[in-house]
Every structure is written in C-alpha cells, then in structure tokens.
Amino acid sequence: MAKADFYETLGVSKTADEKELKSAFRKLAMKYHPDKNPDDADSERKFKEINEAYETLKDPQKRAAYDRFGHAAFENGGMGGGGGGFGGGGFANGGFSDIFEDIFGEMMGGGRARRSSGGRERGADLRYNMEITLEEAFTGKTAQIRVPTSITCDVCSGSGAKPGTQPKTCATCQGSGRVRAAQGFFSVERTCPTCHGRGQTISDPCGKCHGQGRVTEERSLSVNIPSGIEDGTRIRLQGEGEAGMRGGPAGDLYIFLSVRPHEFFQRDGADLYCTVPISMTTAALGGTFDVTTLDGTKSRVTVPEGTQPGKQFRLKGKGMPVLRSAQTGDLYIQIQIETPQKLSKRQRELLQEFEQLSSKENNPESTGFFARMKKFFDG
C-alpha cells in the first residue's frame, strides 16, 4: 500500500514553516496518542504515521530530500547509490521528545527542559548502508563514500547570525528556553514559543544558512573495511555525523555492512561451505577435482572410491580470516552425486548389466535398510 503524503498526514501545506509543523503535530499527537486510545489499532497506526511525517519534515535536510524524491529518498538505505545508501532515520538526536514535554507538561502540569538556554547541542548521528561482496569481506578494502550531511556554516561559524552581529538573549524567556504559565491550580512549563527553546533570537540571520547555523553538504569519506568483517557489522566513525548546534560536538556516522550472498560459498562464522556435484562414476571409482578458493588459489580434492552423497571434505585454513586475528577458518566441501539423465540405449544397457552384477557388498546400506524394514513389518 502506498504511503500517505507527509504534508497531508499532518494537514499542512508544502510551504508550512517550523511553527506550523510543530502546531499541527502537537494537535494530532494529543488526539491519537495510545494512552488516550488504548487498544485502538487505527489510532496507533495513525500515531506512528504522524511521528514519521513530523520527524522528516522538521529536519531541513530530510525535508529537502523528501520534497525532491518523495518516500524513495528513505527507501533501501535512503539517498545515495551504488553499493551504499544514506539515511538519518533512527539516529537523529532530539526527535520529538521536546514536543512531548510540552504536551504532557500541559496535561500533567510539569515538564523539564531538554537543553539549557543557548546551550551546546550535539549533532545527530547518521546511518549509511553499505553492501560488499564476500571476496571484499575476505580481503578487506578501503571504500570511498559520499554522505549528504549538515555541517557548520562557514560564514557565521554556526551562530546563525549575520557576520558582525550576534544572537540576542530571548526577551520572552530571558534565555532559559522555557516559559511558565498558571493554569488553575497548576503551573505549566513549556518550550518558549519565541526562541523554540534555544534561549536566543536572531534578528539579522546569516544569508547562507538562513539562521540555522548549519548548511547541507555532500562529503566524501574513506571507510576502512577490515578483513574478516561479518554481515551485519556496524562501523562507527566518531564525529562524522551532523554538525552540532551553537558549538556543540558533531554526531557520529554509523556504517551498517551487509555481505552479498555468494554464488558458490556459504559462510558460517569463519568457516565456508561449498556443495560440489560429481558424477556417479567418479563417486564409485574415485577421482579428483580442483576448487578455487576465495584467495584465488586452487586446492585439489581427492575423492576415494565409494564416496557417498553428503560426504564432507575439510580444507584447513581455506575459510575466512577471523576479524583482527591471525587465525583463519576452514572450507568444507560437501559432495552431491549427480544421477545420469537422458541415457542412450547403450548406456542404459550397461547400467542394467551393472545392476545384474551388483551384490550386497556393492550396496550395503540399501540392502541392509530394506532387510531391516521387511523384518520390522513381518515381525
């Protein structure tokens, strides 16, 4: 089912500003919150849709991506192409906790500031999805990625104010970022509506970042993928996330790795498994075959006479490197015996002759099995 338009979900226009988005979200969140609608699946689903829409549209970077690409901007890892993708979902700090402080502050008569006035605010963490091959996981690699992120504005140095000017202490909250109001017997504290909790106002905003203190830019980064890395591994690049606000530290970038399934090898920890089909005659008479391993070398496997289906051969040290270790796993070759198809008349005659010449010693397992079965049912 197609996802609803985020603007329609919040009931705002595509030109809605931060204040309009926040107001719409607060009203809808109070209406559909699970605590007010227990055991109501539709309200719970609507509540999740509202959260997702607001989380996207309140962030200038995500909103720009959504306006350009729609929901596709956040699918399969989000923006980006090739072997990886970018998405900030799930990591951005802050979220809508400050909104709920206001909502439940009004309902319960309390609330606590999430950040101090004009305080340093840490940048959001970012996520980048990267797919690599099993060969790359075996050898390791250095990957170049491009990540769209928010960086500190170089014109205003992150203040958000036009060069030569400074942000001013908010006159409404006196720099605290919070305001109090009496409602009956309760004293309600909420985020300052003038400075939106920052404790400062900017009368003359920077022309480049428009008062945000940050601008969006695509950065190129080198990521070291160590040998032996496993599927699902998370790599943290400290300080490579979004820039902080008002001098706060940058967030982190998390690389989530997935290893593409291989055509021939399956992995279990440091060990590799490979199924090799051989002919019925090779299994019966014995023989040899070569296997090319992940390091590019060839290993010869000797098949003894009378090899049965499922027989495993172990090639020691031919598996995956153990991460940050000198150890290496093993490669296990499992035999699959291929039954002949589309026999010629002569081949059929020879097999029939072979069948007539066969004895119990040639097929001990099947002979013994049917004998045991007959004895079981005959009593």
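Glycine too: its Cβ is placed from the backbone N, Cα and C atoms.
None of the listed substitutions appears in this model.
Residues annotated as domain 'J' in Swiss-Prot: 5-70. Residue counts for the domain 'J' (5-70) by DSSP state, with H, G and I taken as helix and E and B as strand, are 48 helix, 0 strand, 18 coil.
Sequence-distant neighbours of Leu10 (mutagenesis position) (same chain, six or more apart, CB under 8 Å from its CB) are Ala16, Leu21, Ala24, Phe25, Leu28, Ile50, Ala53, Tyr54, Leu57, listed in sequence order. As a published mutagenesis entry, Leu10 to Ala appears in Swiss-Prot alongside the note: Loss of function.
Listed in Swiss-Prot is the mutagenesis experiment Glu20 to Ala, annotated as follows: No effect.
Record note (Swiss-Prot), mutagenesis Lys22 to Ala: No effect. The unchanged residue is displayed.
Under the heading of mutagenesis, Swiss-Prot lists Arg26 to Ala and annotates it as follows: Loss of function. Packing around Arg26 (mutagenesis position) is summarised by its Cβ count: 17 other Cβ atoms lie within 10 angstroms of its Cβ, all protein chains included.
Applying an 8 A CB threshold to same-chain residues 6 or more apart, the list for Lys27 (mutagenesis position) is empty. Here the residue is the original one, but Swiss-Prot notes a mutagenesis experiment at this spot, Lys27 to Ala: No effect.
His33 (mutagenesis position) counts 17 other C-beta atoms within 10 Å of its own C-beta, drawing on all protein chains shown. Looking at Swiss-Prot, the entry for mutagenesis of His33 to Gln says: Loss of ability to grow at 40 degrees Celsius.
Quoted from Swiss-Prot for the published mutagenesis Lys48 to Thr: Slight decrease in function.
Per Swiss-Prot, Zn(2+) 1 binding site is recorded for Cys153, Cys156, Cys206, Cys209. Note on Cys206 (Zn(2+) 1 binding site): other Cβ atoms within 10 Å of its Cβ, all shown chains, come to 22.
Under the DSSP three-state reduction, Cys192 (Zn(2+) 2 binding site) is assigned to coil, being neither helix nor strand. Summarising the annotation, Swiss-Prot assigns Zn(2+) 2 binding site to Cys170, Cys173, Cys192, Cys195.
Across the fold, the C-alpha of Cys156 (Zn(2+) 1 binding site) and the C-alpha of Arg26 (mutagenesis position) stand 32 Å from each other.
Considering only the recorded positions Glu20, His33, Cys173, Cys192, Cys209, the residue whose Cα is spatially closest to the Cα of Lys48 (mutagenesis position) is His33. When the recorded positions Arg26, His33, Cys173, Cys192, Cys195 are compared by Cα distance to Cys153 (Zn(2+) 1 binding site), the shortest distance belongs to Cys195. Mean pLDDT of the predicted structure over the domain 'J' (5-70): 86. A C-beta separation below 8 Å, combined with a sequence spacing of at least six in one chain, links Glu20 (mutagenesis position) to Val12. Contacts of Cys192 (Zn(2+) 2 binding site) defined by a Cβ separation under 8 A and a same-chain sequence distance of 6+ are given as Cys170, Thr172, Cys173, Ser176, Gly177, Arg178, Val179, Gly199, in order along the sequence.
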